[in-house]
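Student: Starting off with a structure, shown below.
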Amino acid sequence: MSKDFDLIIRNAYLSEKDSVYDIGIVGDRIIKIEAKIEGTVKDEIDAKGNLVSPGFVDAHTHMDKSFTSTGERLPKFWSRPYTRDAAIEDGLKYYKNATHEEIKRHVIEHAHMQVLHGTLYTRTHVDVDSVAKTKAVEAVLEAKEELKDLIDIQVVAFAQSGFFVDLESESLIRKSLDMGCDLVGGVDPATRENNVEGSLDLCFKLAKEYDVDIDYHIHDIGTVGVYSINRLAQKTIENGYKGRVTTSHAWCFADAPSEWLDEAIPLYKDSGMKFVTCFSSTPPTMPVIKLLEAGINLGCASDNIRDFWVPFGNGDMVQGALIETQRLELKTNRDLGLIWKMITSEGARVLGIEKNYGIEVGKKADLVVLNSLSPQWAIIDQAKRLCVIKNGRIIVKDEVIVA
């Protein structure tokens, strides 16, 4: 005999409604949210008044590099101090010898770590250059397909070495987009490329040719970084790409004069520019709250995990929210609530999935049950993820993947 519901989550605290509800699910959709749902059901979860959240969004990762520092008593690569050039050089050495199977294994390990922590959506930037070729892209796309019932992965064909530094990058990016990458990305058009106009124009040319969005790394600080982001926003408008471009990192906002940002915010809003800051590297003076209050779309992300760029990381966005609040010295309930939005609804907007995201009737049943009373306490307590639901199916229970 058929049941009215495939799954009901009972006594779920929904922070957006500030009350406790039942959530009724059929297939992969939420079909009812009421104080008490009646009807027959195949499976039930009692949240016991604890917080139920939409799945977390990790809006900027590098899954093809993950776990490359592991396997020895001390983390590989980390006998030397960090510099950008050293990390790029170590990456080139790695990709020269890495196998398809090794990269794919690391991607799957990364994804499983994310899923255990309740992350159900991620965007990963995959190196494409004359050394890596499309080796990493092939491995990531294959893993993405195998992981589709656990996590949604967007893949950026990323010119890590620079379009104008590594002249094979353009043709290899084209090949990667032909293979099915979802976005195109570049890096530091000023200090890496030494050609702001040329690199941005090439990125838009590729994006428009393949009808994909753009996600651009801009680490540059000060006036150089602000200029690069402003030109990216201006070109977004000129190319008819409003709402389709993301700037990742944007460290320059942390040291730019406040009046510069005040002048630029209308441009960013007009262009629909999206931003991502990564909790492992967010500068302490990053004006996160100011940007959010101004209506700028700002997500949060883990960035690299245990590789030649960063020796640490575990793909846990709730831990990331705690790190972010501590780096920025945020303490109020309101501010912690805003940080929570960065790993949920703001991240969903960055990925362009907001129409199907959230706890509302008709939206996808991608949910996390936490051992916590609220988002604020979840961050403070580092709450356990009691249950993770993807497409209406329980995929994690008691911190074990069961799907």
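Don't overthink the numbers, they just go from 1 along the chain as shown.
Positions of Cβ are set from backbone N, Cα and C atoms, glycine also.
This is the original sequence, none of the listed changes applied.
For H249, the entry in Swiss-Prot reads active site, proton donor/acceptor, with the evidence type experimental evidence. Swiss-Prot lists H60, H62, H217, D303 with the feature Zn(2+) binding site. What Swiss-Prot notes for the published mutagenesis of K65 to A is this: 30-fold increase in kcat with ammelide as substrate. K65 to R appears in Swiss-Prot as a published mutagenesis result, with the remark: 12-fold increase in kcat with ammelide as substrate. Annotation of the published mutagenesis Q160 to A or E in Swiss-Prot: Almost no effect; the original residue is retained in the structure shown. D188 to N appears in Swiss-Prot as a mutagenesis experiment; the accompanying note says: No effect. While the structure shown retains the original residue, Swiss-Prot records the mutagenesis experiment D188 to A with this note: 5-fold increase in kcat with ammelide as substrate. Under the heading of mutagenesis, Swiss-Prot lists H219 to A and annotates it as follows: Almost no effect. Per Swiss-Prot, mutagenesis H249 to A is noted as: No activity. Under the heading of mutagenesis, Swiss-Prot lists D303 to A or N and annotates it as follows: Almost no effect. As a published mutagenesis entry, N304 to D appears in Swiss-Prot alongside the note: 7-fold increase in kcat with ammelide as substrate.
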Student: Which has the fewest other CB atoms in a 10 Å radius around its CB: H62, K65, H249, the listed recorded positions?
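Tutor: The recorded positions H62, K65, H249 were compared, and H62 has the fewest Cβ atoms within 10 Å.
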Student: State the Cα to Cα distance, in Å, between H60 (Zn(2+) binding site) and D303 (mutagenesis position), rounded to an integer.
Tutor: 5
Student: If you measure from the Cα of H62 (Zn(2+) binding site), which of the mutagenesis positions Q160, D188, N304 is the nearest?
Tutor: N304
Student: Given the recorded positions Q160, H217, N304, which lie close to K65 (mutagenesis position), meaning Cα to Cα within 10 A?
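Tutor: Checking Cα-Cα distances against K65 (mutagenesis position), the recorded positions within 10 Å turn out to be N304.
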Student: Provide, as an integer number of angstrom, the distance between the C-alpha atoms of N304 (mutagenesis position) and H217 (Zn(2+) binding site).
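Tutor: Taking the Cα atoms only, N304 (mutagenesis position) lies 13 Å from H217 (Zn(2+) binding site).
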Student: Return the residue, from the listed mutagenesis positions Q160, N304, with the maximum count of other C-beta atoms within 10 angstroms of its C-beta.
Tutor: Q160
Student: With every protein chain in view, what's the tally of Cβ atoms within 10 Å of the Cβ of D188 (mutagenesis position), excluding that atom itself?
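Tutor: So the number of other Cβ atoms within 10 Å of D188 (mutagenesis position) is 21.
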Student: At 10 angstroms around each C-beta, which of the binding-site residues H60, H217 has the fewest other C-beta atoms nearby?
Tutor: H217
Student: Counting other Cβ atoms within 10 Å, pick out the least crowded of the mutagenesis positions H219, D303.
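Tutor: Minimum Cβ neighbour count within 10 Å, taken over the mutagenesis positions H219, D303, occurs at H219.
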Student: Distance check, please: Cα of Q160 (mutagenesis position) against Cα of H249 (mutagenesis position), rounded to an integer number of angstrom.
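Tutor: So the alpha carbons of Q160 (mutagenesis position) and H249 (mutagenesis position) sit roughly 15 Å from each other.
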Student: Which are the residues of the chain, H60, H62, H217, D303 excluded, whose CB is within 8 A of where the CB atoms of the Zn(2+) site average out, their centroid?
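Tutor: Everything else in range on the chain: T61, H125, S248, H249, V276, C278, A301, N304.
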Student: Roughly how many angstrom lie between the C-alpha atoms of H249 (mutagenesis position) and H217 (Zn(2+) binding site)?
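Tutor: Taking the Cα atoms only, H249 (mutagenesis position) lies 6 Å from H217 (Zn(2+) binding site).
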